[in-house]
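Straight from Swiss-Prot, the features:
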- 24-31, 67-71, 126-129: GTP binding site (BINDING)
- Gly2 to Ala: Loss of Golgi targeting (MUTAGEN)
- Thr31 to Asn: GDP-restricted form; no effect on targeting (MUTAGEN)
- Phe51 to Gly: Reduced interaction with GRIP, but no effect on targeting (MUTAGEN)
- Gln71 to Leu: GTP-restriced form; no effect on targeting (MUTAGEN)
- Tyr81 to Gly: Reduced interaction with GRIP, but no effect on targeting (MUTAGEN)
Amino acid sequence: MGILFTRMFSSVFGNKEARILVLGLDNAGKTTILYRLQMGEVVSTIPTIGFNVETVQYNNIKFQVWDLGGQTSIRPYWRCYFPNTQAVIYVVDSSDTDRIGVAKEEFHAILEEDELKGAVVLIFANKQDLPGALDDAAVTEALELHKIKSRQWAIFKTCAVKGEGLFEGLDWLSNTLKSGSG
């Protein structure tokens, strides 16, 4: 009876839960973004070996956010977390122009995964505060986002340490998930 009431309450008042994966190469800023969204502050981070998972309540959606390590040796295990995922936040270090090609390859490999076919994609072009950072148009071109035809996606310029662009991206994500596109 309690579960039935909770579901009815959620459907009337628009509460929704969503499983979100935060993916990207190592040192892109994934963990900084997770804790900026969850706690509203920058925390000191170390490379993620495995994953961090936190709940972020935003705009009547309870996001269960999984931040997965981005090191080369960990990326093959990302697929273990794909089932039941409604959205992917792909974080790119916009200042790491040497690895933008690798970021593109990993991104397009994710898009090909059957278990993520229905997931919407939010791209954070992170580290906009650093010299030489590519803007969102350049990251769009580098990742070949124009090739994405079969799903909802958006890109936002972000600076995780300053909190810039993160909530604009979360607004887009929550609105997209609420509208049933995700």
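In case you wondered, yes, glycine gets a Cβ from its N, Cα and C as well.
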- [ ] Calculate the distance in Å between the alpha carbons (Cα) of Lys30 (GTP binding site) and Gln71 (mutagenesis position), and round it to a whole number.
- [x] 12
Task: Packing count at Gly24 (GTP binding site) (other Cβ atoms within 10 Å of its Cβ) - done: 26
- [ ] Rank the recorded positions Asn27, Thr31, Gln71, Gln128 by the number of other Cβ atoms within 10 Å of each Cβ and report the first-ranked residue.
- [x] Thr31
- [ ] Provide, as an integer number of angstrom, the distance between the C-alpha atoms of Gln71 (mutagenesis position) and Tyr81 (mutagenesis position).
- [x] 16
- [ ] Provide the number of Cβ atoms within 10 Å of the Cβ of Lys30 (GTP binding site), excluding the reference atom itself.
- [x] 30
Task: Count of other CB atoms lying within 10 Å of the CB belonging to Phe51 (mutagenesis position) - done: 18
Open item on the list: Are there binding-site residues among Gly24, Asn27, Gln128 that sit within 10 Å of Tyr81 (mutagenesis position), Cα to Cα? If so, list them; otherwise say none.
Closed with: none
Open item on the list: Within 10 Å of its Cβ, which one of these recorded positions (Leu68, Tyr81) has the largest number of other Cβ atoms?
Closed with: Leu68
